[in-house]
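Comments concern the structure below.
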Amino acid sequence: MSLPETKSDDILLDAWDFQGRPADRSKTGGWASAAMILCIEAVERLTTLGIGVNLVTYLTGTMHLGNATAANTVTNFLGTSFMLCLLGGFIADTFLGRYLTIAIFAAIQATGVSILTLSTIIPGLRPPRCNPTTSSHCEQASGIQLTVLYLALYLTALGTGGVKASVSGFGSDQFDETEPKERSKMTYFFNRFFFCINVGSLLAVTVLVYVQDDVGRKWGYGICAFAIVLALSVFLAGTNRYRFKKLIGSPMTQVAAVIVAAWRNRKLELPADPSYLYDVDDIIAAEGSMKGKQKLPHTEQFRSLDKAAIRDQEAGVTSNVFNKWTLSTLTDVEEVKQIVRMLPIWATCILFWTVHAQLTTLSVAQSETLDRSIGSFEIPPASMAVFYVGGLLLTTAVYDRVAIRLCKKLFNYPHGLRPLQRIGLGLFFGSMAMAVAALVELKRLRTAHAHGPTVKTLPLGFYLLIPQYLIVGIGEALIYTGQLDFFLRECPKGMKGMSTGLLLSTLALGFFFSSVLVTIVEKFTGKAHPWIADDLNKGRLYNFYWLVAVLVALNFLIFLVFSKWYVYKEKRLAEVGIELDDEPSIPMGH
């Protein structure tokens, strides 16, 4: 679409309104549009966390699944939600745009939650209640009942992936970075975006969990379905006020193109002088411009990828013909190399989210056996997650007000701890949390054995579990912001969208690894002496926690080696005399 030339300050040349005309600053975008988008994010967080954090009690108490099976169902659901964000981001950047992606996937999410609600209403979609006289022989959910449940959960996960991948980016599209006033408003937008995430989280682990446990699952899930439909209606009502940006394509396409081109040219010989490789200068000479690309110097690492930039004259490739699947610029190759350099750091972040997964599964099962009463009020098991959220918020507040100033004063570094330092601390706290959880479980188990199998609620207060929730919250505040900062800073300018994908994929893989670990442990410990028993009082859950603690500790040591090896992009380029262009960050919640 060609844009008419104009000198009006109110007309934006890089954004359109819903009718395809250049966007008018006075009629589109700004806070009115952003507020409607924030509604979607708050409800998405409320729904995903509200279902996930309390799902294990539904699976064990209503569907009569074992603890290990229930834990894997929850972690697979949450892992899929995060992994599908990659698909949602690809679809939004390449095909549909962010607006349509949000609208379509929010409708899919609403469908999934509606089916989940119906499964709690229709008696035939859940097994009968246990007979008090034969409680050890509860009838498990049938294949059809589980099929409906999984359909509901994974439709919800699919919808979550599309919404989560697009909502922060579409919100930022409502502000013009080239205009100082709107640029400052964008910063406040991301603050409010994070606020909405936390509001949704707190409502999920308190009000929504209480409704599910004390009023009824049909009401708890029904509220989620209604909230999604309401938020989607508000979102669609703002259509004529939104600003729309052109499709930018997925950065994964560039990665794939470089790999394919390098493979096609694998038999060609690299020139001794890298200046003979195809680069942005050749495109500038042929086409007159190469917007958005800052030429990067050649590096000696991963030289096999350099073959993507070899001109193959026999294949008909010249400087005037640019097919990215047969010939990539050296700058494109160097950007992909930078992604490859980040992969060891990326990989060592995964295990922290395996620790986090325990809070929504086995820790909830632990809390069911403890005395959770405060006076006449009993805290729902899943509401223990409020201490995790509290640890996260407290750490964020202290870090902003104390740690940043302290680092500036002691180390002359104005941004607080460096990204890799925060990631390392987060991993340390993750291992510590699992060690604490193992010690707490030992105490809980000794008390259970002392009082015999007939005592369902042990004479131990819920406060015993607070440390493990709190420590994970502290660790997550550090590692999440550290990962986000690291990926945003280190991703090449032309591939900033990869930062979101790299972050969310560690969450997804962490949840999936938890499922794999539980399955392996269940297989090797058997039914005679299980670590994760259906009745925790007959298991050895503390051994599983020790296993996770040791794995995360070893992972932490590996991370220290990789972080010592890693050189920040800014320093590496400064050593060859290149100053980075100003690269705006893309904050994002999770």
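From the backbone N, Cα and C atoms, a Cβ is placed for every residue, glycine too.
Note that the coordinates shown come from a computational prediction; the quantities given were computed from them, not determined experimentally.
Residues or ranges marked as substrate binding site in Swiss-Prot: His356, Thr360. Quoting Swiss-Prot on the mutagenesis of Thr28 to Ala: No effect on phosphorylation and on nitrate transport. Quoting Swiss-Prot on the mutagenesis of Glu41 to Ala: Loss of the transporter activity. Quoted from Swiss-Prot for the published mutagenesis Glu44 to Ala: Loss of the transporter activity. One mutagenesis experiment named in Swiss-Prot is Thr101 to Ala, and its note says Loss of phosphorylation and 91% reduction of high-affinity nitrate transport, but no effect on the nitrate binding. A mutagenesis experiment is reported in Swiss-Prot for this position, Thr101 to Asp, and the note states: Loss of low-affinity nitrate transport. Quoted from Swiss-Prot for the published mutagenesis Cys130 to Ala: 90% reduction of the transporter activity. According to Swiss-Prot, the experimentally introduced change Lys164 to Ala is described as follows: 90% reduction of the transporter activity. One mutagenesis experiment catalogued in Swiss-Prot, Glu476 to Ala, is accompanied by this note: 80% reduction of the transporter activity. A mutagenesis experiment is reported in Swiss-Prot for this position, Pro492 to Leu, and the note states: In chl1-9; loss of high- and low-affinity nitrate transport, but no effect on nitrate sensing.
Counting neighbouring Cβ atoms within 10 Å of each of the recorded positions (Lys164, His356), the lowest count belongs to His356.
With Thr360 (substrate binding site) as the anchor, the candidate mutagenesis positions are Glu41, Glu44, Thr101, and the one with the nearest CA is Glu44. Within 10 Å of its Cβ, the residue among the recorded positions Glu44, Thr360 with the fewest other Cβ atoms is Thr360. Neighbours of Glu476 (mutagenesis position) among the recorded positions Thr101, Cys130, His356, defined as a Cα within 10 Å of its Cα, are His356. Sequence-distant neighbours of Cys130 (mutagenesis position) (same chain, six or more apart, CB under 8 Å from its CB) are His64, His137, Cys138, Glu139, listed in sequence order. Around the Cβ of Pro492 (mutagenesis position), the same chain contributes Leu296, Glu334, Glu335, Gln338, Ile339, each under 8 angstroms and 6 or more positions distant in sequence. Counting every protein chain shown, the number of other Cβ atoms lying within 10 Å of the Cβ of Glu41 (mutagenesis position) is 24. For Thr28 (mutagenesis position), the spatially nearest entry among the recorded positions Thr101, Lys164, His356 is Thr101, judged by CA separation. Counted within 10 Å of its Cβ, the other Cβ atoms near Thr101 (mutagenesis position) come to 25, all protein chains included.
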